[in-house]
Structures are given as structure tokens and as C-alpha cells.
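Please read the structure below before turning to the comments.
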Amino acid sequence: MNSHASNGRSRNWPHALLESALLTSALLMASSVALANAPAVPEAPKALVKELHQAKTYTITSPPTGPLEMAKPVLPDLSGYTTEAALKKIARNKPGKITVARMMEETGLKEFIGGDNKMAEWVVRQKGIPQAIMISDGYVNLQDLVKKVPKQFLSEVSPGVYVARLPILVKETGIFEIDSKTKELRLSQEKGSFIVSEGKMLITNTSVNAWSETRNGLAAYRTPDEFRPFVLTWGGSQTWIAKTKMASMGYNQSKSYGVSISQYTPNTAKVLKRGEPTGWIIDSEFADMWYGFYCYETRDFVVKGNTYRDNIVYGIDPHDRSHGLIIAENDVYGTKKKHGIIISREVDNSFIFRNKSHNNKLSGVVLDRNSVGNIVAYNEIYQNHTDGITLYESGNNLLWGNRVIANRRHGIRVRNSVNIKLYENVAMANGLMGVYGHIKDLNDTDRDIELDPFDAQVSLIMVGGELSSNGSGPLSIDSPLSVELYRVSMLMPTKEVGISLNGILGERQDEILDLLVRQKKAVLIDPVESQTELRE
């Protein structure tokens, strides 16, 4: 574990953006602090929101600063996650068994052929009873497969380039390797090829792509529901992908998103009782995927040093009850529909650090649906089309040392989340607020409240860092349970009115800034009445 976290990655900020932001900051610092009489109001969605009770009276005090001081977070050591280390993860001494067998007899393939007339899809694609290539009872590499599988199902079309025209299943006892001897493995879109692993799979120094034989090119995204080949690993599996390029995989179908690491479906998991899947994806590139990365009930997975570019829905999307994840040093950009990086629904005790997430359709980084105990540190989040970092209904998280710059809406947005610690973050040149905290009643929305409960409460501690040149102001927090501020550098927004604190902070702005800026003390803002008391 690293006791001293550093942020030594190069920052390829657009030159004009940095020049403008730094010049503006210098001018603002020279201007000193000016207090505004007319605070700006940030935009906030109003549809489907119940009117919540607003506390009318807050106390402003200056607590001791000692409890607010915190050591830098200890981040995982990444030095062991290398291609060389991955190559040592599997045993190659026992040759495995290769067969071509019916899909419907295999637990690992039931998701794709059972119910809803799914079988018919594969009958049409294969023009017969659906079959798959099976690997079991030992080690097999792609060249072994080519030697034993009929050429109509798997063939070499040019030196080192192979086309698979059936699904490939790595069974629980199987070990499958694709390495540098393979220049490219093409999974046929028309024939319905894909890869599923219940065992061990190692993919290094190669390319694996979804391929349209009809168009003689990548199976480029056209519509959400058009089948595109994918890679999926199930419960108990171990997967390592390193120095590999993957493109044009996945579509809008369960477990078929692109590269997915998932526990079995609940009913199957109860029967098989296999552990959570795990593994690494490192130093690789993913483009035009439905999801660049997805996981479900996965443990200790490492996503490090990858490029996720121009993917469709999400770049990186760990989901339901995954934990102990490391998402580090990735470059995520150009996501077309939603967020660059999102963890959602009880994704806990994980690390998101030293990533770049930029130019995504919505937010750069999102913590969502009761994801707690996470550390988000030293990330560079810029030029996203909504917020930089967004926390939805996810308390007890630490954001440390992030640079959140030139996002179109808020720099950091915190909704219905308590005990959020914001330490040493820079939010600069964002379209609305530098930091925006608010509550929202979700009962009248399409949210499943039993599955994803929430409390309409927000509280945060903000220590150090800088909020400067944000379009609507440095900071706005509506109806908080509490707010603590200390050593926060707040420079003027782009508007000429000077510093303007919004929400309840604006009502006591003079007192807050006197303590925080002039006296350099900590500030604690507490409501006299709690939400419970107000409702009663």
C-alpha cells in the first residue's frame, strides 16, 4: 500500500483553458474578497421534486480545527499489476479438452438461450441446433483451438488473424489463453460468436474485436438492440486482460454489454455457490463498446492504465454489490450517452484514483445508489457535458485532491448524501457552482425505493482546496444537516458581483467569510431544527 499518494501523471490540459483559468484566478486573487448583495442561484432540476421542509435558522460557530485535519489517504500499490505478472497467473502444463457441443446443455450459456424465445436467435444465426466451442479440464490456447475445431467454426483468414463463428465457452475447469501469437481474433457478428468464461482466461498482447463479415470491418455501433459479440465471465472465474485492444462489442441485452465480469444470475448462483469473480484489466484499449467495462457482484477487480474512448453508454461501470475495486490511471473520454466512470448500487470500499475522465456526455465520475466507503483521489475531471464529480444517494465517501475543471454544470455535486469529505480538491471554471449540495425527494420518480432507498439529507466537510472562477459561485448547499468549512480558498466567480455563497450559506455569508477568510478559522453551520422536527 502506498503511504504517500502522488499525482505525478502528466496533465494534457488544453493550453487555452489553462491559460484562461490561471489568468482569471490571478486577477481574482489580486482583487481580494468582495462580498455580494445579490447571490446567484444555480440551476436545479424541478420536475418530479416534492417541496421539502426548509430549516429557517442555522447556527454559525467556529469548532476546533484539530478534528478536521486528516492524513493523505493510503492508496493501493499498483506496481504489481503488470503484463509480466499476469502471464504467470495460469498453469500451462496440462493440455485441456476441446469439444463442440450444444449450447442448451451448458449452465454458462443459459442466459442466452433460455426463455423469451432466445433459442430462435441462435438457430437462425447458426442455421441449426445452436452449438458452442467448449474448453475444459486444462490449458488451451487459440492455436490449439484452430487445430481441432472445424474450419467453418474457427479459421485463420490471414497470418495471425482468426475468425470465430461460434460462441466459445471456458468451463470451470478450463484455462484459455490468447497471446501475441494471435494478431487479431474476430468474433463474427452474423454468426453470433462471443466468449464466456467460468474458469480462467488470460488475454495479452493481442486484439479481440467484434467483426461484421458482411461489411468486412468492425461491428460498429448502429442501434442499441442489434446483436454485437461480447466477452462475459461468470462467478468463480478469474480473468486477466493486458496490453490488448478490444472494439465494437456489446449491445442492450443483459450480460452482453461488452466486457462484463459478473456473478451468475441469482437463481443459478444459489445452486452453484461459486465465489465472486475477480481479475485484472490493465494497459489495454476499449473503443465503441456498449459498456467499456461492467461488473456485478465482483470482488477486488483491478482496472488500471487503460484507455476507454468513444464508448456508447458508459466507459467504466462497476455495479451491484461489487467491492474492493481498484480503478486507477485510466483515460476515459468521449462516452456518447452517459458517464465516463460510474459506480452504482452498493459498490463499496473501492478506490478511484489518478484517472482522467473528460469530454463525456454527462458526468466525469459518479457515485450512485448507496455506494459507500470509497476513496476518489487525484483524478483529473474536465470538460464533461454536465457535472465533474457527482454523488447521488451515496454517503460516507472521501474525495481528495481531485482537479475538476471546465465542466459545463457543477464541479462537484452532492445529492442526498451525508458525511461527504471533500479535501484538497480544486474546482475551477465550471459552468455553475464549484461545489453544489442539495436534497431531492425521489418518491415521485420512477425509482424503485425498496431496491434503492434514500434519505433526503446532505452534509459535508470541506477542507483545503480551491473554488475559483466558477460561473455561478464557489459553493451552494441547500438544507444541509451540517456543513464544516476550513482552509477553503474561494475566489470570485466569473460574474462581476464578487464571491456569492448560495442557498443557506448566502443568508449568513458575512459571518461565514469573516471566520473562514479573514480569521482563517473553521466554520460549522448547523440547523437549529432537524428535518424530523420540521416534518413534525
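Each residue, glycine too, has its Cβ placed from N, Cα and C.
Those substitutions? Not in this structure, it's all original residues.
Annotated features in Swiss-Prot:
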- His319: active site, proton acceptor (ACT_SITE)
- Tyr294 to Phe: Retains 66% of epimerase activity (MUTAGEN)
- Tyr296 to Ala: Retains 66% of epimerase activity (MUTAGEN)
- Asp317 to Ala: Retains 5% of epimerase activity (MUTAGEN)
- His339 to Ala: Retains 49% of epimerase activity (MUTAGEN)
- Ser344 to Ala: Retains 54% of epimerase activity (MUTAGEN)
- Arg345 to Ala or Gln: Retains 10% of epimerase activity (MUTAGEN)
- Arg345 to Lys: Retains 36% of epimerase activity (MUTAGEN)
- Arg369 to Ala: Retains 23% of epimerase activity (MUTAGEN)
- Tyr392 to Phe or Ala: Retains 65% of epimerase activity (MUTAGEN)
- Asp452 to Ala: Retains 63% of epimerase activity (MUTAGEN)
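Structural mapping of features recorded in Swiss-Prot.
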| residue | record | DSSP class |
| --- | --- | --- |
| Tyr294 | mutagenesis position | strand |
| Asp317 | mutagenesis position | strand |
| His339 | mutagenesis position | coil |
| Ser344 | mutagenesis position | strand |
| Arg369 | mutagenesis position | coil |
| Tyr392 | mutagenesis position | strand |
Query raised in the report: In the structure shown, with every protein chain counted, which of the mutagenesis positions Tyr294, Tyr296 has the densest set of Cβ atoms within 10 angstroms of its Cβ?
Result: Tyr294
Query raised in the report: Near His319 (active site, proton acceptor), how many other Cβ atoms are within 10 Å of its Cβ?
Result: 24
Report task. Give the distance between the Cα atoms of Tyr296 (mutagenesis position) and His319 (active site, proton acceptor), rounded to the nearest whole Å. Result -> 5
**Report entry** Neighbours of Tyr392 (mutagenesis position) among the recorded positions Tyr294, Asp317, His319, His339, Ser344, Arg369 (Cα to Cα, within 10 Å)
**Finding:** Ser344, Arg369
Requested in this report: Check the mutagenesis positions His339, Arg369 for other C-beta atoms within 10 angstroms of each C-beta and report the one with the most.
Outcome: His339
Query - By Cα-Cα distance, the member of recorded positions His319, Ser344, Arg345, Arg369 nearest Tyr294 (mutagenesis position) - result: His319
Requested in this report: Determine the Cβ neighbour count for Ser344 (mutagenesis position): the number of other Cβ atoms within 10 Å of its Cβ.
Outcome: 22
Query raised in the report: Under 8 Å Cβ-Cβ from Asp317 (mutagenesis position), six or more apart in the same chain: what's there?
Result: Tyr257, Tyr291, Gly292, Phe293, Tyr294, Cys295, His339, Ile341, Ile342, Ile343, Ser344
Query raised in the report: Taking the Cα atoms as reference points, how far is Arg369 (mutagenesis position) from Arg345 (mutagenesis position) in Å?
Result: 4
